[in-house]
Structure formats: structure tokens, C-alpha cells
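Peer 1: For reference, the structure I am asking about is given below.
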Amino acid sequence: MERPEPELIRQSWRAVSRSPLEHGTVLFARLFALEPDLLPLFQYNCRQFSSPEDCLSSPEFLDHIRKVMLVIDAAVTNVEDLSSLEEYLASLGRKHRAVGVKLSSFSTVGESLLYMLEKCLGPAFTPATRAAWSQLYGAVVQAMSRGWDGE
């Protein structure tokens, strides 16, 4: 896999990182629209959410969104040395497997990430920027998938 274009990623992330909760909410709203079967995986204090809107307004889920955006931020920060995050990302993969997330769902997460970036950046979300983010996300998922494989 080619290395992602670091400057395109950093530049585009600057706009997103100004409002991580807002943009993270767009990402998860899109995720639940594309793959509604993921909603039951998110339970806090044994509480099942009745709708994506119910989940997206929950303080516990908003905390999850913040954490996801921090992981993306770490990937952006380390875009030129993602190997420094390998162990952390594999551990994150194991945690997601343990709560019932299927590895195949990360394809939908990737689509949702690109959707959020496009909504946030508008015309600045060029084909080159999309390609750079796709490469970065692919590398992150590859590292996380080691948590499924038990490596």
C-alpha cells in the first residue's frame, strides 16, 4: 500500500478538528444510516437505544465519539509513522471484537468517515484528499484487524 499524502491529510484534518464532536456525530449518524444493525452494539448501563438519535444524544455515546475522533487525530499526527500506533490499534481491534463488532463493519465506518470529511470540507475534499484518507484509514484498519486475528 502506498503511504498516504501527509500534507493533504493534515490540512483537511485541521478543519475537522476544530469541531470534533460535531463532525464525529455526522460520521456516526451516517454509520447508523448505512448499517442500522450496529446500533444495538452500543449499550451503556444496560440501556438499549431506541433510535440513532437517542444514541447520538446520549452523554456516554458522545464520549465514545470524542474517543474515536482522538484515535483519528492520533493517526493524523503519526501519519508518517503509523507503525508507532500498531500495538495500540491492535488492542483497539481486540476491544471491538470483544463487544461484537464485525471486521466487515469497518468498511462502512470508512464510508462514513469519507462522507463526514466531504460534508465538512465541501469543495476542498478533492479526489486526491479522498485517496489520501482512504489510504490512511486502510492502514488503520489493517493494524486494528490484527486484534481480530490474535496477532
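One is the number of the first residue shown, and numbering goes on along the chain from there.
Glycine residues also receive a Cβ, built from the backbone N, Cα and C atoms like all the rest.
Heads up, this one's the original sequence, none of the swaps are in it.
Pulled these features from Swiss-Prot for this protein:
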BINDING   His64, His96  heme b binding site
DOMAIN    1-149  domain 'Globin'
MUTAGEN   Ser17 to Ala  No effect on interaction with 14-3-3 proteins
MUTAGEN   Cys46 to Ser  Loss of intramolecular disulfide bond
MUTAGEN   Cys46 to Ala  Decreased nitrite reductase activity
MUTAGEN   Ser50 to Ala  Decreased interaction with 14-3-3 proteins
MUTAGEN   Cys55 to Ser  Loss of intramolecular disulfide bond
MUTAGEN   Cys55 to Ala  Decreased affinity for nitrite. Decreased nitrite reductase activity
MUTAGEN   His64 to Leu or Gln  Increased nitrite reductase activity
MUTAGEN   Cys120 to Ser  No effect on disulfide bond
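Could you give the neighbours, burial and distances for every feature on this list?
Peer 2: His64 (mutagenesis position) is surrounded by 15 other CB atoms, counting those within 10 A of its CB over all protein chains shown.
Under DSSP, residues within the domain 'Globin' (1-149) fall into helix, strand and coil as 117 helix, 4 strand, 28 coil.
Sequence-distant contacts (6 or more apart, same chain, Cβ under 8 Å) of Ser17 (mutagenesis position) comprise Met69, Asp73, Val76.
Residues within less than 8 Å, Cβ to Cβ, of Cys46 (mutagenesis position) and separated from it by at least 6 positions along the same chain comprise none.
If you take the C-beta of Ser50 (mutagenesis position) and look for same-chain residues 6 or more apart in sequence within under 8 angstroms, you find none.
Less than 8 angstroms from the CB of Cys55 (mutagenesis position) sit Phe28, Phe32, Leu39, Phe42, Phe49, Phe61, each of them six or more residues away in the same chain.
The number of other Cβ atoms within 10 Å of the Cβ belonging to Cys120 (mutagenesis position), over all protein chains shown, comes to 19.
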Peer 1: May I ask which residues of the same chain, at least 6 positions away in sequence, place their Cβ under 8 angstroms from the Cβ of His96 (heme b binding site)?
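Peer 2: In sequence order, Met144, Gly147 meet the Cβ cut-off.
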Peer 1: If one measures from the C-alpha of Cys120 (mutagenesis position) to the C-alpha of His64 (mutagenesis position), what distance in angstrom results, rounded to a whole number?
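Peer 2: With the alpha carbons as reference points, the distance is 20 Å.
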Peer 1: Averaged across the domain 'Globin' (1-149), what pLDDT does the model get? Just tell me the whole number, please.
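Peer 2: Over the domain 'Globin' (1-149), the predicted model scores a mean pLDDT of 93.
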